[in-house]
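Pasting a structure here, questions to come.
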Amino acid sequence: MLLSLLNSARLRPELLILVLMVMIISMFVIPLPTYLVDFLIALNIVLAILVFMGSFYIDRILSFSTFPAVLLITTLFRLALSISTSRLILIEADAGEIIATFGQFVIGDSLAVGFVVFSIVTVVQFIVITKGSERVAEVAARFSLDGMPGKQMSIDADLKAGIIDADAARERRSVLERESQLYGSFDGAMKFIKGDAIAGIIIIFVNFIGGISVGMTRHGMDLSSALSTYTMLTIGDGLVAQIPALLIAISAGFIVTRVNGDSDNMGRNIMTQLLNNPFVLVVTAILTISMGTLPGFPLPVFVILSVVLSVLFYFKFREAKRSAAKPKTSKGEQPLSIEEKEGSSLGLIGDLDKVSTETVPLILLVPKSRREDLEKAQLAERLRSQFFIDYGVRLPEVLLRDGEGLDDNSIVLLINEIRVEQFTVYFDLMRVVNYSDEVVSFGINPTIHQQGSSQYFWVTHEEGEKLRELGYVLRNALDELYHCLAVTLARNVNEYFGIQETKHMLDQLEAKFPDLLKEVLRHATVQRISEVLQRLLSERVSVRNMKLIMEALALWAPREKDVINLVEHIRGAMARYICHKFANGGELRAVMVSAEVEDVIRKGIRQTSGSTFLSLDPEASANLMDLITLKLDDLLIAHKDLVLLTSVDVRRFIKKMIEGRFPDLEVLSFGEIADSKSVNVIKTI
């Protein structure tokens, strides 16, 4: 029979809860014998211990999502049990062995001591634990519900960007909904504990006052006997109810104060974080032994505690020293263990399964003789800071490495460990940006460096100051190096700036402009936004004003499906900022593309279902480039701030065609000219 019942309970565990609820309701009405009350009291204590241990060892809050319902059931069970014990105390002056034992154990030989101990337990539960847990639950529920729309938008954005699939999005939404419901339930469930504590206090006074009255009138006891008997039973009954209630209250405190994201159980997290810092341990050990030397303090006790802390410090210090001794890469990963065998160029990688497949985004190879000076000058930090100011993008960590075989004036840029560009920078000289042949007439013989089709002129610092007074623009070596690196990094932005980085920028924007971002994401995926930003950056247009870009996207993304045309519309919206970047004061010096040249470009534009591209025959393309080169070469030497001005429909094609020969020449459309800027057309091609 017993085995059959246990098997039924195993197959349908919900029957146990159903039986328990029926029993609880019956206890409110039906008188129970003392032996059954003892069993139910023991069951109450066991359930409280079970809930306590379960809450302590959960790895996340949703692992115990039924806790609010458990609170309701255990609270009802304790109240029903208190009613049954009160009935026995008042009618029979006997509530079973457990209550009598608890009362005798706590009271001992003194009623006053018993009352004080019981009062302390009640105060601790009601004022400290219950009130604190209730407040934490209220705040957690409020923040969880307030943050739900933002989390929902984040899931939708990840789904649109292709970072997660539909199943993963569905699972995340389910978890988010369950968390919100759980925190909302906690806010109300904590009232069960508070109400239970108040009811327990009232029941104690009823048992004490009513018991003495019933004992003297019904059982014929004198005042002394009634006081002794009913005090013992009242305190015993109160403790039997309050101790399980205290365990449940502590369990609730454990759960509501747990931080989501901690992977281990609470005990492990507490010990790991409390004893993680060796410095804290050794200082605490010293303070502990110092306290033991105070007059009247038991020195052996403090010595033992100090020794325990010192032992913990020793193990933690040894562990930290061992970890520090292991060489690490810049990202904190273990370096590859590569052994080259004699006669073979093949390398052997130790523990291949733990090797990251990531490449290093940005590396600068610098001359060995210059590396220390460049590190002192904080080249990497300055590059990242200034690039963010100029372009609005946070560069990945920039690593400086010794460049084998580099001369003292060469710098090599690697993007994702692939060589992109080599720059020549004379660190002891200054570069003349707007050089002209007039410089020679001042008795200055510049150092000339030819890089590609461009010439760079360098002079000494004394000569540079003289030229600056005459109106020439000069850059020191670090500024010139930054300029060269920034142009190359902007041109290759798609190598290190993509969907994930775009998502990070959008998350920051969401905190200030959630409605704007929501409107943009209705019509543009994160991938599409990422491509727009890449195209802007590749032409040296800053994306720091993300609000303006998002406003333009919200306006044009529903109408324009082609990303290239969409970028042109956004550039038009950013006209004031683009003109400010490339204009000389209030004037924009420009070389205008003639209508004849634009017509040649238009005739070569080909459109497919996937993209639009320029397809000129080789002869026409060569003739056009020769014409542009002839017109621009001399002008660009005399005017470094020139831009090429053309119609919006051919702008991007002209830019693509000339960027190999004139990488620093900006091509603007008429729609990108701000009203506040005047245009000085120097020449027409």
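Glycine is treated like the rest: Cβ placed from N, Cα and C.
Pulled these from Swiss-Prot:
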{"type": "VARIANT", "residues": "S306 to A", "note": "In strain: RKS3013, RKS3014 and RKS3015"}
{"type": "VARIANT", "residues": "S369 to N", "note": "In strain: RKS3013, RKS3014 and RKS3015"}
{"type": "VARIANT", "residues": "E404 to D", "note": "In strain: RKS2995 and RKS3057"}
{"type": "VARIANT", "residues": "V600 to I", "note": "In strain: RKS2985 and RKS2993"}
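On this model, are these features tucked inside or out on the surface, and what's nearby?
Of all Cβ atoms in the shown protein chains, 19 besides its own fall within 10 Å of the Cβ of S306 (variant position). Under the three-state DSSP scheme, S306 (variant position) falls in the helix class.
Cβ neighbour count for S369 (variant position) (all protein chains, 10 Å cutoff from its Cβ): 12. DSSP gives S369 (variant position) a helix state.
The Cβ of E404 (variant position) lies under 8 Å from the Cβ of no residue that is in the same chain and 6 or more residues away along the sequence.
According to DSSP, V600 (variant position) is assigned to a helical segment.
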Could you measure between S306 (variant position) and S369 (variant position) for me? Cα positions, answer in whole angstrom.
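Approximately 52 Å lies between the Cα of S306 (variant position) and that of S369 (variant position).
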What's the CA to CA span in angstrom from S369 (variant position) over to V600 (variant position)?
52
For V600 (variant position), write down the residues of its own chain that are at least 6 apart in sequence and whose Cβ falls under 8 Å from its Cβ; none is a fine answer.
L616, A620, L624
